[in-house]
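Below is one structure, written out as structure tokens; comments come after it.
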Amino acid sequence: MENHKDDAVLLKHGWCEMLKGGVIMDVKSVEQAKIAEEAGAIGVMVLENIPSELRNKEGVARSVDPSKVEEIKKCVSINVLAKVRIGHFVEAQILEELKIDMIDESEVLTIADEMHHIDKHKFKTPFVCGCTNLGEALRRISEGASMIRTKGEAGTGNIIEAIKHIRTVNNEIKYLCSLSDSEVYHFAKKINAPIDLVLLTKKLKRLPVVNFAAGGVATPADAAMCMQLGMDGVFVGSGIFESENPRKMAASIVSAVSNFNNPKILLDVSMNLGKAMCGSTRVSDKWKNKNEEHTKFLTPQ
């Protein structure tokens, strides 16, 4: 692993620090991107289909058409992000050539490489990756991820998986901080994570990069709950544009993230939103056991 204090790494991490306290919304069109910007989102994630649609479609889910990203970049002044398939470094190269603000190496799309994640150190563009536990988060960081997010259960409008992943990481960090120095080395081996990042996490008492919630956030209350559990910000997918009133829902979630510890404001922004996305309690077979990351995903390529 490259030295985490390398200037390029610090630059990417520093950029992500500026996103703290913000909301990033999934969008499919210029119109949706403008709604997100007007609502106060700090960024938009450009997709061909939002996660709820991807769950119900057969076939391969790939990275977005670059022309759509380019079109949206011209129409909004906030950050523009897009997803690539796990391991698909060429999709990432294409997005970097577009000068996109951030790349999400995402399990929401069809996996491209079962043996490797992308070596994110090779890119100037910062990456965000999903995790379900501390070991997974630190492995992604060792590969060059500048931001971590929960995997959650995208497209369901059901927050249960995201909360599980948040609490898992929090509890593992709490346990790590209780260990003696000699015990830390055994713990690092047990979770298959680089010892330098494990030691840094213990020192900081948190992940060494920005950490957002994602996967199933559908209401202002969901977003505020994630923030109260220690998240730095929130990704919202289908919860905005599958709701009855996307403009109002978007603005309310942004306000909830900014005021997550103020019940009075949370009450106010939760009133008269119209119907939230219908949602689903079904966990997809593809990710039913994703709390135990596939052992193949250990090294970048």
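Using the three backbone atoms N, Cα and C, a Cβ is placed for every residue, glycine included.
Original residues only: the substitutions mentioned are not part of this model.
Feature list (source: Swiss-Prot):
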| type | residues | note |
| --- | --- | --- |
| ACT_SITE | Lys83 | active site, schiff-base intermediate with D-ribose 5-phosphate |
| BINDING | Asp26, Gly155, Gly216, Gly237, Ser238 | D-ribose 5-phosphate binding site |
| BINDING | Arg167 | D-glyceraldehyde 3-phosphate binding site |
| MUTAGEN | Asp26 to Ala | No activity |
| MUTAGEN | Lys83 to Ala | No activity |
| MUTAGEN | His88 to Ala | No activity. No complexes formed |
| MUTAGEN | Glu91 to Ala | No activity. No complexes formed |
| MUTAGEN | Glu107 to Ala | No effect |
| MUTAGEN | Glu136 to Ala | No effect on dodecamer assembly. No activity; when associated with A-139 and A-140 |
| MUTAGEN | Arg139 to Ala | No activity; when associated with A-136 and A-140 |
| MUTAGEN | Arg140 to Ala | No activity; when associated with A-136 and A-139 |
| MUTAGEN | Lys151 to Ala | No activity. The mutant forms hexamers instead of dodecamers |
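Here the features listed in Swiss-Prot are painted onto the structure.
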residue: Asp26; record: mutagenesis position; DSSP (3 states): strand
residue: Lys83; record: mutagenesis position; DSSP (3 states): strand
residue: His88; record: mutagenesis position; DSSP (3 states): coil
residue: Glu107; record: mutagenesis position; DSSP (3 states): coil
residue: Glu136; record: mutagenesis position; DSSP (3 states): helix
residue: Lys151; record: mutagenesis position; DSSP (3 states): coil
residue: Arg167; record: D-glyceraldehyde 3-phosphate binding site; DSSP (3 states): helix
residue: Gly216; record: D-ribose 5-phosphate binding site; DSSP (3 states): coil
residue: Ser238; record: D-ribose 5-phosphate binding site; DSSP (3 states): helix
Cα-nearest neighbour of Lys151 (mutagenesis position) within the listed binding-site residues, Arg167, Gly216, Gly237, Ser238: Gly216
Inter-residue Cα distance where the pair is Gly155 (D-ribose 5-phosphate binding site) and Glu107 (mutagenesis position), in Å: 12
All-chain count of other Cβ atoms within 10 Å of Lys83 (mutagenesis position): 25
For Asp26 (mutagenesis position), the one of His88, Arg167, Gly237 that lies nearest, given that the recorded positions are compared by Cα: Gly237
Between Lys83 (mutagenesis position) and Ser238 (D-ribose 5-phosphate binding site): CA-CA distance (Å): 15
Euclidean distance between Cα atoms of His88 (mutagenesis position) and Glu136 (mutagenesis position), Å: 19
C-alpha spacing of Lys83 (mutagenesis position) relative to Gly237 (D-ribose 5-phosphate binding site), in angstrom: 12
Between Lys83 (mutagenesis position) and Gly155 (D-ribose 5-phosphate binding site): CA-CA distance (Å): 15
Around the Cβ of Glu136 (mutagenesis position), the count of other Cβ atoms that are within 10 Å: 26
Alpha-carbon spacing, Lys83 (mutagenesis position) to Gly216 (D-ribose 5-phosphate binding site), which is rounded to whole Å: 17
Pairwise Cα distance for Arg140 (mutagenesis position)/His88 (mutagenesis position) [Å, integer]: 15
Cα proximity to the residue listed as 'D-glyceraldehyde 3-phosphate binding site', best match among recorded positions His88, Glu91, Arg139, Gly216: Gly216
By Cα-Cα distance, the member of recorded positions His88, Glu91, Gly216 nearest Arg139 (mutagenesis position): His88
